[in-house]
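*Asks:* These came from Swiss-Prot, pasted as-is:
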{"type": "DOMAIN", "residues": "34-81", "note": "domain 'F-box'"}
{"type": "MUTAGEN", "residues": "GLY143 to Glu", "note": "No effect"}
{"type": "MUTAGEN", "residues": "CYS358 to Ser", "note": "In after-hour (afh) mutant; lengthening in circadian periodicity"}
{"type": "MUTAGEN", "residues": "ILE364 to Thr", "note": "In overtime (ovtm) mutant; loss of function, lengthening of the circadian periodiocity and Cry1 stabilization of protein levels"}
Amino acid sequence: MKRGGRDSDQDSAEEGTAEKPKRPRTTQERSQPCDWGNLLQDIVLHVFKYLPLLDRAHASQVCRNWNQVFHMPDLWRCFEFELNQPATSYLKATHPELIKQIIKRHSNHLQYVSFKVDSSKESAEAACDILSQLVNCSLKTLGLISTARPSFMDLPKSHFISALTVVFVNSKSLSSLKIDDTPVDDPSLKVLVANNSDTLKLLKMSSCPHVSPAGILCVADQCHGLRELALNYHLLSDELLLALSSEKHVRLEHLRIDVVSENPGQTHFHTIQKSSWDAFIKHSPKVNLVMYFFLYEEEFDPFFRYEIPATHLYFGRSVSKDVLGRVGMTCPRLVELVVCANGLRPLDEELIRIAERCKNLSAIGLGECEVSCSAFVEFVKMCGGRLSQLSIMEEVLIPDQKYSLEQIHWEVSKHLGRVWFPDMMPTW
């Protein structure tokens, strides 16, 4: 009896200590909404960083907490102002009220800023108006981009320079500056150098007619950390290449040169000494030297007369067989070649010479040119699988006794190690 009593007491104790089943949630509890406003601001901030500005603005209206996150400095480091006139552009512009709010509440937070303007003078003026108000910010990058014609050039030079100088003076750590197609001049570049010489790493200023060779030389002499530079050929000089090759200067990584002629016979193109190129490539052996040519045939005489360290060549107008032949002889570092037009004389010998001497060539594009199918196959065979980009219009290839258009893609594919077809001209 006692044993039985003890067993009974033990069973009762175990039942008492057993976990009670959870009470199911009532319908009222299940339907109670979550309070999203109580999310940690760090979490909301992380989500907001992935949202477009318009969606972020809508989300900021959910509650006071989210609105506070919307105005946090981290979300306003980078901004692109899009300035367009409805009458001349179909692109959506940044709302004027938003621009006012940014200048009022976030101008001191901005660090990475770009302006995209359409072809109207009014849009360029609006960009300058915003620039002139950025007196409390220190930008790291600035880009002025004309999406159509260069509308900044329509402004009075003094008005543009005044606005740009505000940024140069107040930004003490500017590292990237893109001001192509603008009326920037030598004195404004001196202001840039005086305030940002230790930090400037990238400068793109193609088609800036008010800058002289002395002006860009001042930048190269003082900005020893400059790694990327884009300019027009008339600003290139032996002195500039030697300044970029000095012991104080870091190794340049990218140099783009635009060689442009608007009026045939009226533009004089000077010659750069071979010794200057040699010093430049010795100092920066891995530099990408990109050259865009928009010249008429008779204007190529000063170019490709001796070896130059060009890696990327783009010919935007018709270029003669003779010039392309000289390219094969003088550009051993060539990586990419694009020829928009040549004429009706086949480029067989020129392509073979380029394949023989340009051992790093990995990309080629041919537009309105002519090449025999046999020469093209031989060219691909010599280059082999290193041709990662091969863009040739079908009209360029001329069938011969050895290959037809139907046969050539098999032969080229075999040497490339991948399936290849010539580009087709759209029929619409």
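From the backbone N, Cα and C atoms, a Cβ is placed for every residue, glycine too.
Provide an account of the burial state, proximal residues and distances for the features listed.
*Replies:* Contacts of GLY143 (mutagenesis position) defined by a Cβ separation under 8 A and a same-chain sequence distance of 6+ are given as VAL113, SER114, PHE115, SER176, LEU177, LYS178, in order along the sequence. DSSP assigns GLY143 (mutagenesis position) to a strand.
Counted within 10 Å of its Cβ, the other Cβ atoms near CYS358 (mutagenesis position) come to 21, all protein chains included. Look at CYS358 (mutagenesis position): DSSP puts it in coil.
Cβ neighbours of ILE364 (mutagenesis position) (same chain, under 8 Å, six or more residues apart in sequence): GLU336, LEU337, VAL338, LEU387, GLN389, LEU390, SER391, ILE392. DSSP assigns ILE364 (mutagenesis position) to a strand.
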